[in-house]
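Trainee: The structure's right below; bear with me while I get my questions together.
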Amino acid sequence: MMNRLLVFLMLGAAFMLVVSAIDQDANEDINKRGVPCLCDSDGPSVRGNTLSGIIWLAGCPSGWHNCKKHGPTIGWCCKQ
């Protein structure tokens, strides 16, 4: 029983180490700018494409434009 607990704790610690090593710059960009979204100019799929738009809930602010013809279902996908 104690061995299983020790293995579980070690796996948990390893998982936390991996998660904390994820690119912190990407997290800072999301915190500063909001949630990224896929503009029409980014391509048809999110796989391998950069998400150049930002979701705004109350419409695009001044200096930004809606960069997606359809969706997202909540808010607008805007690009500067």
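Heads up, the Cβ atoms here are built off N, Cα and C, so glycines get one too.
When I checked Swiss-Prot for this same protein, it listed these features:
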- Val35 to Ala: 9.8-fold decrease in binding affinity to cockroach sodium channels and correlated loss of toxicity to blowfly larvae (MUTAGEN)
- Leu38 to Ala: 27-fold decrease in binding affinity to cockroach sodium channels and correlated loss of toxicity to blowfly larvae. In vivo, slightly affects fish larvae after several hours (MUTAGEN)
- Asp42 to Ala: 317-fold decrease in binding affinity to cockroach sodium channels and correlated loss of toxicity to blowfly larvae (MUTAGEN)
- Asn49 to Ala: 11-fold decrease in binding affinity to cockroach sodium channels and correlated loss of toxicity to blowfly larvae (MUTAGEN)
- Leu51 to Ala: 209-fold decrease in binding affinity to cockroach sodium channels and correlated loss of toxicity to blowfly larvae (MUTAGEN)
- Ile74 to Ala: 16-fold decrease in binding affinity to cockroach sodium channels and correlated loss of toxicity to blowfly larvae (MUTAGEN)
Trainee: Quick one: pull the CA-CA distance for Leu38 (mutagenesis position) versus Asn49 (mutagenesis position), whole Å only.
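Mentor: The Cα atom of Leu38 (mutagenesis position) is 8 Å away from the Cα atom of Asn49 (mutagenesis position).
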Trainee: Ile74 (mutagenesis position): which of the mutagenesis positions Val35, Asp42, Asn49, Leu51 is the nearest Cα neighbour?
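Mentor: Of all the candidates listed, Val35 is nearest in space.
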Trainee: Which ones in the same chain are close to Asp42 (mutagenesis position), with CB under 8 Å and 6+ residues apart in sequence?
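Mentor: The list for Asp42 (mutagenesis position) reads Asn49, Thr50, Leu51, Ser52, Gly53, given in order along the sequence.
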Trainee: What is the number of other Cβ atoms found within 10 Å of the Cβ of Ile74 (mutagenesis position)?
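Mentor: Around Ile74 (mutagenesis position), other Cβ atoms within 10 Å: 7.
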Trainee: So if I draw a 10 Å sphere around the Cβ of Leu38 (mutagenesis position), how many other Cβ atoms end up inside it?
Mentor: 20
Trainee: Where does Ile74 (mutagenesis position) sit in DSSP terms: helix, strand, or coil?
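Mentor: Going by the DSSP assignment, Ile74 (mutagenesis position) belongs to neither helix nor strand, so it counts as coil.
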Trainee: Please give me the CB contact count at 10 A for Asn49 (mutagenesis position), counting all chains in the structure.
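Mentor: That number is 13.
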